[in-house]
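To start, the structure under review is shown below, and the notes come after it.
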Amino acid sequence: MSLRDRQFREEPSENALPLDRNHFRPSTEYDQSYEPLEASGQSGDSDLVSEYAQGNMSVTVSEEELRHELSLLGFSYVPRQRLLEFKKDLERLMNRGSAAASPETSRLENESLDDSTNTPPPLPIETSAWHQTSAWPTTTSTSSKEWDNQQRNQDSYTKHTVSLGGNVQATKKAPQITRKVLRRKSDGQTHVSDESFLYSETETEEEDTGSSIVDFRSESSGRSSASCAKSFIRPPLYSLLDQYRQRSDPVGRYQEYKQKWDALQGALERNRKELRWGIREQMMSAPPQPAARSVLLPNTYVIPTDKKRYALRWAVRRDLVNGVMPRGSYS
């Protein structure tokens, strides 16, 4: 007889089930039948243990605890209707996870069958299993292995997920940080690369053994995460020192500018030569223009000796030379 059975025999718990095999099963959320224990194919002890494991593992979560944990995760305001829906789904997942713990139940049944006494060992009763659903690790010192160990020890809805066949499977993956990077190739095409931190091949094989969990994170890249190669940051084609030298090299920059200027001057000189040769060809091909001849016009200039007072002035001059006194009038 084990030490647990002795303690239970000496100090029976208030939650211990009656040992009468003809009693009826209590009405629970998962079992609504009222058949005697004798009608089942198994023995009474195993039925008592399985009944105790299924009936008392029904967990509930209060709204205060749910709001407190959501506030720790960053969701400060959640509507009451959405909170009630989330609470209902959470309790359903917790109860399903508790019912899926079949190895522990089978071990307890084997121990009860091997013992000579009919007293089943007491099982711990949890009124609330919300404390088992901890938030994501907030410290950077926590490694992925510690997170995996912590997830192994936990027995809550965070440890289970729904597979393709509807079975409940345990996952031990730590949260991944996915970063999409848009890179441009030399030919002008763009390529989206995934630089998330992926698991190693051994860890992926251990986690995916016996499970068919659907991974929706690789739908954007068109291939599953198992076939996705490890991403890497492409090294630069030249170092930063070469970039600095290329920027601050005055001689190289002068040579580059000189080559560009010479190429530009050659193009301009070629254009000017073509223009000059075109003008010269036009001048050589055109006939000579005749010289313009001036038109002779009659001279309309009047000589001063032909004026009207010329005769009068000449008479006065003649009289003055000869000493003749002028007369009153010259007619």
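Just so it is clear, glycine is given a Cβ too, placed from its N, Cα and C backbone atoms.
One mutagenesis experiment named in Swiss-Prot is Asp249 to Gly, and its note says Exhibits little ability to rescue cilia formation in xhyls-1-depleted embryos. Reduced to three states, the DSSP call for Asp249 (mutagenesis position) is coil. For Asp249 (mutagenesis position), the count of additional Cβ atoms within 10 Å of its Cβ stands at 12 [all protein chains shown].
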